[in-house]
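To keep things clear, I will list the structure first and then write my remarks on it.
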Amino acid sequence: MSNPGGRRNGPVKLRLTVLCAKNLVKKDFFRLPDPFAKVVVDGSGQCHSTDTVKNTLDPKWNQHYDLYIGKSDSVTISVWNHKKIHKKQGAGFLGCVRLLSNAINRLKDTGYQRLDLCKLGPNDNDTVRGQIVVSLQSRDRIGTGGQVVDCSRLFDNDLPDGWEERRTASGRIQYLNHITRTTQWERPTRPASEYSSPGRPLSCFVDENTPISGTNGATCGQSSDPRLAERRVRSQRHRNYMSRTHLHTPPDLPEGYEQRTTQQGQVYFLHTQTGVSTWHDPRVPRDLSNINCEELGPLPPGWEIRNTATGRVYFVDHNNRTTQFTDPRLSANLHLVLNRQNQLKDQQQQQVVSLCPDDTECLTVPRYKRDLVQKLKILRQELSQQQPQAGHCRIEVSREEIFEESYRQVMKMRPKDLWKRLMIKFRGEEGLDYGGVAREWLYLLSHEMLNPYYGLFQYSRDDIYTLQINPDSAVNPEHLSYFHFVGRIMGMAVFHGHYIDGGFTLPFYKQLLGKSITLDDMELVDPDLHNSLVWILENDITGVLDHTFCVEHNAYGEIIQHELKPNGKSIPVNEENKKEYVRLYVNWRFLRGIEAQFLALQKGFNEVIPQHLLKTFDEKELELIICGLGKIDVNDWKVNTRLKHCTPDSNIVKWFWKAVEFFDEERRARLLQFVTGSSRVPLQGFKALQGAAGPRLFTIHQIDACTNNLPKAHTCFNRIDIPPYESYEKLYEKLLTAIEETCGFAVE
């Protein structure tokens, strides 16, 4: 009988599984790499390569190889870009890990491990970023069925809810609790909400050696479809962003109040602590209830004014079948009314003689100041006077290279050429641009130029589709020219009455208007940081914080320290200087390394839209002007839809609206983009949709065509042609296929 121990001196058979890589470096501005992994047992001649995954920074391979490893052998796993490897020696290198014999023994039979990619040599100039996930198993321990592992869980979901893994400047791993706003060295095992630490800001950390970060495969056995997970995250981001782009969003109720409705549909407000209820909206000061109704402008769509038997005025909301005593126009414009009221009080204090004999008229905001639609109308009139009467701004691009080709053509033009009538053509397509092609061009282009993959912008938060300028955009040496281009495109969208599909943080629009940034602006962008800074201001931090006037910044995996003031690293934050610290921190947070980028973007925007034309708008209004309404009001859509060769009782019409109501916000936006060329709604609602020759309503057209055909859109006329499908299920299937799988223009 052979002795098993005698095999220790010979090669050992191990199975290496290369599962996936994450966050690879992006070296081309307009293209993503085609990564593949190469496995080499150094000096033995054993060499294997995975399949190539197209156009991604997060490739997933899940391929295994049986290797014979000697006692002193090492294994090198390298990642390469297949697009570049044929150009020259060493081209296309994206990073590698080298496993020496002691590391192989340590990693063997421990499940999947996440390893940081490194350079080939310490003197190499290649930029490397990202991680690779691998496992090493003894060959005699492998069963017949391999475990399916979801790669995304190895990176994103291996911590309990509410926790995040970060690294200090020295590289040590720390764990951030977003619920209690505390940090710790030990890896958490329970959700963040179960930890009861006193609320305090993040602490600084001392330098220590970085421990090896491992992820056991057994903990990741519950697989889920990464595409579904990605779609859920994307949909949540989309919903969060859309919830911000209403035309008039009433402010939140005061703390302790709830809005409720009686069985008869009457809206009232309950103070939960005292149990007292009232018909009056607590958000609206009672001294504003006597404002002249005519000065407030028209009621929102679907509302009506009525009187009770005693003559008291109330308001009927036919959209929700409710009634209330508070004027809905006051809730919508409350911040403007109060601002105007404060301005008038200041003026009255400075003037000996009152210029306004009627207090009621004084409290009323002038319509041109309050009514966004009216202000937008004035802006359009002023812009139309700048548009040349002759000539066109002609741009021809391909869908595949829309960003690069648009950039080259737009940047060659003079600013006044961008004011000419916009005429867009997609190469190889016969569509004539009466507005619809331009809307689609802006829709597609905004998706490309605002994509964080290109490095110009980054998401301000993980849970919402709002963008901010990437302080590390300088990895592209021409980045300032691209920001200049983005500003021009935003200006062109506003000038020609179109919209950008995407949005920035509200402080960005505030800066675009030339206004200063405050701590309050931080709340929407980074609520955790905002809470931490507020905590610092409101509490005695003596002996609690070990902050200095130096902050850390993660630049593509590298921790960079920034001093908020000269020699800030050696200046501790205390009770005396904490206000200065917060002020400098806020200023750094919004302007860190982006001054040049923002000025380039602002220059491009103001070349098309002079800044003095925007002085009557605030940042929320500017966002709506640039991006339009994100929230789609289905009732408004129905009311402002024209029917052609069909009636409201036609099955096609009823089934169409049934499908629309079943769609989530993202698919409704895609349907709107399919028919009109834009996923955004004008500020005035669907009644203001523009066609080839002015306003043109959304149109449902039932056509006599084969029911195997897909619905067809005419973006210049906001019309969708629908064959007479036999069932709702078939219409739903065909409509879904059309909005998600088709593109291109033609001439009939």
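Glycine residues also receive a Cβ, built from the backbone N, Cα and C atoms like all the rest.
Positions annotated as active site, glycyl thioester intermediate by Swiss-Prot: Cys716. Summarising the annotation, Swiss-Prot assigns domain 'WW 1' to 157-190. If you look up Swiss-Prot, you'll see 251-284 marked as domain 'WW 2'. Taken from Swiss-Prot, the feature domain 'WW 3' covers 297-330, and the record attributes it to sequence analysis. Quoted from Swiss-Prot, the note on mutagenesis experiment Leu57 to Ala is: Increases auto-ubiquitination; when associated with A-56. According to Swiss-Prot, the mutagenesis experiment Trp535 to Asp carries this note: Loss of catalytic activity. For His547 to Ala, Swiss-Prot lists a mutagenesis experiment annotated as follows: Partial loss of catalytic activity. For His547 to Phe or Ile, Swiss-Prot lists a mutagenesis experiment annotated as follows: Activates autocatalytic activity. Record note (Swiss-Prot) on the mutagenesis of Cys716 to Gly: Loss of activity. Loss of ability to ubiquitinate SMAD1 and SMAD2 and no down-regulation of SMAD1 and SMAD2 protein levels. Here Swiss-Prot describes Cys716 to Ala as a published mutagenesis experiment; the accompanying note says: Loss of catalytic activity. Increases SMAD7-bound TGF-beta receptors in membrane rafts. Decreases interaction with TTC3. Decreased VP40 virus-like particle budding.
In space, Leu57 is the closest of the mutagenesis positions Leu57, Trp535, His547 to Cys716 (mutagenesis position), judged by Cα positions. Distance between Cα atoms for Trp535 (mutagenesis position) and His547 (mutagenesis position): 14 Å, as a whole number. Leu57 (mutagenesis position) and His547 (mutagenesis position) are 36 Å apart (CA-CA, integer value). Mapped onto DSSP helix, strand and coil, the domain 'WW 3' (297-330) counts 3 helix, 13 strand, 18 coil. By neighbour count, meaning other C-beta atoms within 10 Å, the densest spot among the mutagenesis positions Leu57, Cys716 is Cys716.
Within 10 Å of the C-beta atom of His547 (mutagenesis position) sit 20 other C-beta atoms, taking all shown protein chains into account. Residues of the domain 'WW 2' (251-284) grouped by DSSP class, helix first, strand second and coil last, total 0 helix, 14 strand, 20 coil. Around the Cβ of Trp535 (mutagenesis position), a 10 Å sphere holds 16 further Cβ atoms from the protein chains shown.
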